[in-house]
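A short write-up of the structure that comes next.
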Amino acid sequence: MFSGLTLNCVLLLLQLLLARSLENAYVFEVGKNAYLPCSYTLSTPGALVPMCWGKGFCPWSQCTNELLRTDERNVTYQKSSRYQLKGDLNKGDVSLIIKNVTLDDHGTYCCRIQFPGLMNDKKLELKLDIKAAKVTPAQTAHGDSTTASPRTLTTERNGSETQTLVTLHNNNGTKISTWADEIKDSGETIRTAIHIGVGVSAGLTLALIIGVLILKWYSCKKKKLSSLSLITLANLPPGGLANAGAVRIRSEENIYTIEENVYEVENSNEYYCYVNSQQPS
């Protein structure tokens, strides 16, 4: 008996943990109407059951982010006219139609059939994927048809942004360039400009630093020479300046005396020669 009770507890726990059914993925193009099937079997004819549709995983009760709700026979809540039930409610068909889908409609949807009793609800989770619309073939001037295959390109610039990239091919297999090449070229140009700007800024900064260091070194050297001159003058004896001036004056007088002596010697020689010339032969 104890083992049977344990087995029942384990089964109940598994039911609680694995109550969600496997997700079924449905893919639709942008602008189309999406169809998400959901139905249940009536226990007896006319025994309809309330249900709800929500966006997100099925919670423990009701529907998260409720989109549509019914009682036994009628729709009692509808978030938008885009969400409609097109099946036969009297036969248990509660499939959801989403009109004119966009990329924001992708995600998981919950269909909850609220059968009477505890833990008796039927929960069905369906995954909706939205892809970009295909571009129709265009006829060229020479009669060659051109096909386009769209791809989704995600870029991050002040947030997440999704764009459609179209690559064109003609019958000859020639690829027609699209704006993807322009984006690539512009990106390389921007990176090159950034690198050049960083290099120029670094060079100017280095030159400025070197100039400041040179000016600082020159200023320090000039101050050092001025300090040495002041120290030399301060170490001279009290009469040193006067003695230096006197020595300079005496040197100038000696120069004048030497010049006068030379002049007198030249005059005496001339006189001697003149006297000798007066003697008889």
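Placed from the backbone N, Cα and C atoms, the Cβ positions cover glycine too.
Original residues only: the substitutions mentioned are not part of this model.
Under the DSSP three-state reduction, S61 (1,2-diacyl-sn-glycero-3-phospho-L-serine binding site) is assigned to coil, being neither helix nor strand. Swiss-Prot lists S61, Q62, R112, M119 with the feature 1,2-diacyl-sn-glycero-3-phospho-L-serine binding site.
The Ca(2+) binding site annotation in Swiss-Prot covers F115, G117, N120. There are 7 other Cβ atoms within 10 Å of the Cβ belonging to G117 (Ca(2+) binding site). DSSP assigns G117 (Ca(2+) binding site) to coil in the three-state reduction, outside any helix or strand.
For the domain 'Ig-like V-type' (20-125), the mean pLDDT of the prediction comes to 91. According to Swiss-Prot, the domain 'Ig-like V-type' annotation covers 20-125.
Other Cβ atoms within 10 Å of the Cβ of W53 (mutagenesis position) number 27 in total over all chains. The DSSP secondary structure for W53 (mutagenesis position) is strand. While the structure shown retains the original residue, Swiss-Prot records the mutagenesis experiment W53 to A with this note: Greatly decreases phosphatidylserine binding.
For Q62 to A, Swiss-Prot lists a mutagenesis experiment annotated as follows: No effect on phagocytic activity. Around the Cβ of Q62 (mutagenesis position), the same chain contributes C52, G54, R112, each under 8 angstroms and 6 or more positions distant in sequence.
Here Swiss-Prot describes R112 to A as a published mutagenesis experiment; the accompanying note says: Abolishes phagocytic activity.
Recorded in Swiss-Prot as a mutagenesis result, Y256 to F carries the remark: Abolishes phosphorylation, disrupts interaction with PIK3R1 and PIK3R2, no LGALS9-mediated disruption of interaction with BAG6; when associated with F-263.
Quoted from Swiss-Prot, the note on the mutagenesis of Y263 to F is: Abolishes phosphorylation, disrupts interaction with PIK3R1 and PIK3R2, no LGALS9-mediated disruption of interaction with BAG6; when associated with F-256.
Taking the mean position of the Cβ atoms of S61, Q62, R112, M119 as the 1,2-diacyl-sn-glycero-3-phospho-L-serine site, the remaining same-chain residues with a Cβ inside 8 Å of that point are C58, P59, W60, C63, Q114, D121, K123. Residues in the domain 'Ig-like V-type' (20-125) partition by DSSP class (helix H, G, I; strand E, B; coil) as 6 helix, 42 strand, 58 coil.
The 10 Å shell around the Cβ of R112 (mutagenesis position) contains 25 further Cβ atoms across the protein chains shown. Rounded to a whole number, the C-alpha distance linking G117 (Ca(2+) binding site) with S61 (1,2-diacyl-sn-glycero-3-phospho-L-serine binding site) is 12 angstrom. Spacing of N120 (Ca(2+) binding site) relative to S61 (1,2-diacyl-sn-glycero-3-phospho-L-serine binding site) is 11 Å (Cα to Cα, whole number).
For S61 (1,2-diacyl-sn-glycero-3-phospho-L-serine binding site) paired with F115 (Ca(2+) binding site), the C-alpha to C-alpha distance reads 12 Å.
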